[in-house]
Amino acid sequence: MNGVLCSSSSSFHSYPSIFTKFQSSPIWSFSISVTPLCSRRAKRMAHSIARDTLGLTHTNQSDAPKISFAAKEIDLVEWKGDILTVGATEKDLARDGNSKFQNPLLQKLDSKLSGLLSEASSEEDFSGKAGQSTILRLPGLGSKRIALVGLGSPTSSTAAYRCLGEAAAAAAKSAQASNIAIALASTDGLSAELKLSSASAITTGAVLGTFEDNRFKSESKKPTLKSLDILGLGTGPEIEKKIKYAADVCAGVILGRELVNAPANVLTPAVLAEEAKKIASTYSDVFSANILDVEQCKELKMGSYLRVAAASANPAHFIHLCYKPSSGEIKKKIALVGKGLTFDSGGYNIKTGPGCSIELMKFDMGGAAAVLGAAKALGQIKPAGVEVHFIVAACENMISGTGMRPGDIITASNGKTIEVNNTDAEGRLTLSVGISCNQGVEKIVDLATLTGACVVALGPSIAGIFTPSDDLAKEVVAASEVSGEKLWRLPMEDSYWDSMKSGVADMVNTGGRPGGAITAALFLKQFVNEKVQWMHIDLAGPVWSDKKKNATGFGVSTLVEWVLKNSTN
């Protein structure tokens, strides 16, 4: 199986992407370009997919939004543009005995507006609580409108600054604004490092808040936002680099969102493999790709993976991307493994009944989306000193006469046998292959929409992490604190393995409802070399937003941060 690792050759086809392309100009003032899936080439691709899947799905015509960012130190009163957005905490909104702002910046703005800002914010009941926002059209400033956005507590987090950027983007959409600025009411207590991270989070929020996945809508509004100035957080190469970095990560997050949003009649295992190869060809100075077909997977004895894929008319594709810096010594080798079920019907244990959400099972490749999104971002960032392997065993879990049956005994690529007691516990069968083939690395992180049990335990916005390694747990949690993505470590209770024992094979593939997320992690542990640090991330909850009815791109930002922590950058 080590032969799969570190393959450096690949063949590429002129197969156009149906996903967003990004182009960046120089760091100081760069643009984020979203290429729609409606170009002539994309239409040809959509049509070729439709012939295979009878979807007949075409994408709409839309223009690509471009945002130019600049970091400036100017007087807010003098800034000229459509919307001046000010992020304010509850403390910033404190008033004196005359109901006037005590915050110096708000005082200055209010004075310039002859007291209208304090009066209008009172009428709108704006108190600076997290999630609050109001847009005011007040004469007297260089900006046409002023938007106030609540940050909550004075010790605002990465998430709060990201929400500030998203709120500014939402205000721009509402007002059809083309140029906006974002500032903080107070930067007291913010170190130089915190100012940089705040600028990065604001940029992330603005980019992702502007982006809308309208590929499958017959009509859509064109984004109007063209430029965004970040005021009062510094100028120069350091902040320019941070803003550029945030935009690069956003490119990966948006790819992750689009992959998850794409319906199964469009995003087949073959198309997912083509998207992976597109990443390798775009960043060919640091990436290589190796895509294995079914016959090659058979030669490598990937039985547990191929049995899951056996019922589908869309054949399995095993994806391996390898990132190697173009120069310098490799200090670490790590791997990212993503579950890649482009659709999961549940198989013969079909998903039925309330809450089964079979219509959303296109998101069962959310782990793969995070892994490939991270690959795209890292292709732009190009960290030094670290070799990264990206593994996705892409397939569908369907029902047919050739499909996997309850009671079947299958053999994994490491030789262990598995009695299938539930065909809807298929993700761990495919992940076992991805994990097994990466024993030549020092660290492995796998990501999967693996269990409903994890969603029950942690809710819809927190991913569960499982690892025997305290050091790896600290690394990944530290990365998540920078990215703002929420993780929570859950126990790997070895005594629960008793429920995974089979009378006729080495193990069964599910231990039942109690502790389901834990037993799933214990199953995956069977395929990890003891010398390799390994972590499993169950992102079944946060990969999808029920409120927005859209993918989140969860996992991309944390993976990129973690890879950078393992690099020599």
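Using the three backbone atoms N, Cα and C, a Cβ is placed for every residue, glycine included.
Note: Asp364 (Mn(2+) 1 binding site) has non-local neighbours Lys339, Leu341, Thr342, Phe343, Asp344, Asn397, Gly427, Thr449, i.e. same-chain residues 6+ apart with C-beta under 8 A of its own C-beta. What Swiss-Prot records for Lys339, Asp344, Asp364, Glu426 is Mn(2+) 1 binding site.
As annotated by Swiss-Prot, Mn(2+) 2 binding site applies to Asp344, Asp424, Glu426, with the evidence given as similarity to another entry.
Here Swiss-Prot describes Lys351 to Leu, Cys, Met, Gly, Thr or Pro as a published mutagenesis experiment; the accompanying note says: Strongly impaired activity but normal homohexamers formation. Look at Lys351 (mutagenesis position): DSSP puts it in coil.
Among the mutagenesis experiments that Swiss-Prot reports, Lys351 to Glu or Arg is described with the note: Strongly impaired activity, normal homohexamers formation, but reduced chaperone abilities. A simple way to gauge crowding: the CB of Lys351 (mutagenesis position) has 17 other CB atoms within 10 angstroms, across all the protein chains here.
Annotation source Swiss-Prot lists active site at Lys351 (among others).
DSSP assigns Arg428 (active site) to a helical segment in the three-state reduction. Counting only same-chain residues at least 6 apart in sequence, those with a Cβ under 8 Å from the Cβ of Arg428 (active site) are Ala448, Leu450, Asn509, Ala520, Phe523, Leu524. According to Swiss-Prot, the feature active site maps to Arg428 (among others).
Sequence-distant neighbours of Asp424 (Mn(2+) 2 binding site) (same chain, six or more apart, CB under 8 Å from its CB) are Asp344, Gly346, Gly347, Asn349, Ile350, Lys351, Asn397, listed in sequence order. Asp364 (Mn(2+) 1 binding site) carries a helical DSSP state (H, G or I). Apart from Lys339, Asp344, Asp364, Glu426, the residues listed for Mn(2+) 1, the same chain places the Cβ atoms of Gly340, Leu341, Met361, Met365, Asn397, Gly427, Thr430, Ala448, Thr449 within 8 Å of the centroid of those Cβ atoms. Here the binding-site residues are Asp344, Glu426, and the one with the most other Cβ atoms within 10 Å of its Cβ is Glu426.
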